[in-house]
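Asks: Copied straight from Swiss-Prot:
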DOMAIN    79-132  domain 'bHLH'
DOMAIN    150-222  domain 'PAS 1'
DOMAIN    333-403  domain 'PAS 2'
DOMAIN    408-451  domain 'PAC'
MUTAGEN   S97 to A  Impaired nuclear accumulation, decreased interaction with CLOCK and disruption of circadian clock function
MUTAGEN   L102 to E  Reduced CLOCK binding. Abolishes transcriptional activation by the CLOCK-BMAL1 heterodimer
MUTAGEN   L154 to A  Significant reduction in nucleocytoplasmic shuttling; when associated with A-157
MUTAGEN   L157 to A  Significant reduction in nucleocytoplasmic shuttling; when associated with A-154
MUTAGEN   K230 to R  No effect on sumoylation
MUTAGEN   K279 to R  No effect on sumoylation
MUTAGEN   I323 to D  Reduced CLOCK binding. Slightly reduced transcriptional activation by the CLOCK-BMAL1 heterodimer. Impairs regulation of circadian clock. Loss of ability to inhibit the expression of CD274 in macrophages
MUTAGEN   L370 to A  Significant reduction in nucleocytoplasmic shuttling; when associated with A-374
MUTAGEN   K544 to R  Decreased acetylation, leading to decreased transcription elongation during the activation phase of the circadian cycle
Amino acid sequence: MADQRMDISSTISDFMSPGPTDLLSGSLGTSGVDCNRKRKGSATDYQLDDFAFEESMDTDKDDPHGRLEYAEHQGRIKNAREAHSQIEKRRRDKMNSFIDELASLVPTCNAMSRKLDKLTVLRMAVQHMKTLRGATNPYTEANYKPTFLSDDELKHLILRAADGFLFVVGCDRGKILFVSESVFKILNYSQNDLIGQSLFDYLHPKDIAKVKEQLSSSDTAPRERLIDAKTGLPVKTDITPGPSRLCSGARRSFFCRMKCNRPSVKVEDKDFASTCSKKKDRKSFCTIHSTGYLKSWPPTKMGLDEDNEPDNEGCNLSCLVAIGRLHSHMVPQPANGEIRVKSMEYVSRHAIDGKFVFVDQRATAILAYLPQELLGTSCYEYFHQDDIGHLAECHRQVLQTREKITTNCYKFKIKDGSFITLRSRWFSFMNPWTKEVEYIVSTNTVVLANVLEGGDPTFPQLTAPPHSMDSMLPSGEGGPKRTHPTVPGIPGGTRAGAGKIGRMIAEEIMEIHRIRGSSPSSCGSSPLNITSTPPPDASSPGGKKILNGGTPDIPSTGLLPGQAQETPGYPYSDSSSILGENPHIGIDMIDNDQGSSSPSNDEAAMAVIMSLLEADAGLGGPVDFSDLPWPL
């Protein structure tokens, strides 16, 4: 019994001993301190195998073995922090090295006198990548020069091979910085006459905008001022000379007209001094094909002392280095033998009145005209007068039908005044929404002499023979035959004022469209594809006025004599129709510009229009709506 009491008391004393309580409270206190320390900003919680070293170290502080482990734990934390800082330092160093390497690859960063910040380097790198535009394998100019040739020898070889002249033009002001001596053979100007002058003074006025466009957008050296992101001040540059790099975005090739210095005409008669002075001062132009690159040099390297302004400090001098060659148009030569070569052709687009609205660049090699010389002019101004009648008929057909029209061979005047033989395929483009013809597309092919003699099966000839201009212009009864006026300075062969023909044909077709525009049957078809309609009844008011008043003044349909019943697409196909009494073409209005109509003719024309409205639209009586597909 006594032994049992002693065991119970010992058990109670062991249970009531403070050791476990202190251990529990110490553990809770340690964990609380550890949590507070983590909340205050401890960067990292280092744990191994999900066991907190701090808890174990705080628990066994009094134990020597525990103190040793605590010291080792603190050392590990310190080493981990140092390793983390070393990793961050290595990362920053690597990023800085990449930024420096990127700055060395960008040409604009190399020109800076001071070290740029990272944001400026990245912005310049993005700007440089945009200028490359996907160019691959950029090359340096030094790689293209053989080692055994000097610069002067290479220049002479290039000029001899190109058969032109070398010139350097500043992109900012168009100043001629250098030109080779061979320019005298082409432009008849000496080297000293051109160096230092503005290129724009020797260009045709219509080509100045085109050349300025070619000189602008310098891809090699942007002209804008660079701002430092830290200080906000402009960055000053110290340009270091190096091999300039060429890219596809800096390549230039264009045509322009330049003045040719002709020998002055000596005028001895004082009475004609005012008229001859204009001819003496007038300089002829020749077409120059310029091919080269946009490059940049330091202003000090070019030896220019005038660009010492503060704005120009730190900017490269952008220049156009090009070879200018005289561009002579290609005159087709008769082919010898039966060698088949690809025919020369160009594409042009015309308004409905025949004016050029687009010309392919290939036309320059065939016609010697630049595209801007032809734009806005009528094609009838270049047609030979013997072919105008046939081409006018083709013009009507292409406006009234959707089919392709192939013309016969005709003569087209080129720039030197001679004529070249062409054959064209015309088709009209009709707007699907407005149902109106917007423009005419013409594919013009040069016809060689042997093809013209033997005939070409690929180009079928039209059945209607070409009509000359004289056969289309009515002459007075018993009067003399019309003579074609000649214009001083313009070679013969074309007709003065022929550009009005296309406008008259367009107005004629539009007038027919207006007459037929209110007919319900024409709503689903093309407005220019007009179907035949019987003539108005003589019992109608319009018909009585027509019978009493004669033929109304309505634009002619353009039918040639004897073709009234063969050509479809006109309002009246019967020879006794209203328009059949005036079948000839109205080109004689070119010489008569009065064009005024009398009141009686206006009333007769209005009567015809009203009669057509009554006959086609049913305005003269009640209308039956039972045939409509929708309920009313």
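For all residues, glycine too, the Cβ spot is worked out from N, Cα and C.
As the structure is a computational prediction, the values presented were derived from the model and not from experiment.
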Asks: Between the mutagenesis positions L102, L154, L157, I323, L370, whose Cβ has more other Cβ atoms within 10 Å than any of the rest?
Replies: L370
Asks: C-alpha of L102 (mutagenesis position) to C-alpha of I323 (mutagenesis position): distance in Å?
Replies: 35
Asks: Could you state the whole-number distance in Å separating the C-alpha atoms of L370 (mutagenesis position) and S97 (mutagenesis position)?
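Replies: L370 (mutagenesis position) to S97 (mutagenesis position), Cα-Cα distance: 54 Å.
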Asks: Starting from the Cβ of S97 (mutagenesis position), draw a 10 Å sphere and report how many other Cβ atoms land inside it.
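Replies: S97 (mutagenesis position) is surrounded by 10 other Cβ atoms within 10 Å.
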Asks: In angstrom units, rounded to an integer, how far apart are the Cα atoms of I323 (mutagenesis position) and L154 (mutagenesis position)?
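Replies: Per the Cα atoms, I323 (mutagenesis position) and L154 (mutagenesis position) stand 13 Å apart.
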Asks: Could you please provide the mean pLDDT value for the domain 'PAS 2' (333-403)?
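Replies: That stretch averages a pLDDT of 85.
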Asks: How big is the Cα-to-Cα gap, in Å, between L157 (mutagenesis position) and S97 (mutagenesis position)?
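Replies: S97 (mutagenesis position) has its Cα 45 Å from the Cα of L157 (mutagenesis position).
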Asks: Could you give the Cα-Cα distance between S97 (mutagenesis position) and L154 (mutagenesis position), in whole Å?
Replies: 41
Asks: Report the DSSP secondary-structure composition of the domain 'bHLH' (79-132) as helix, strand and coil residue counts.
Replies: 46 helix, 1 strand, 7 coil
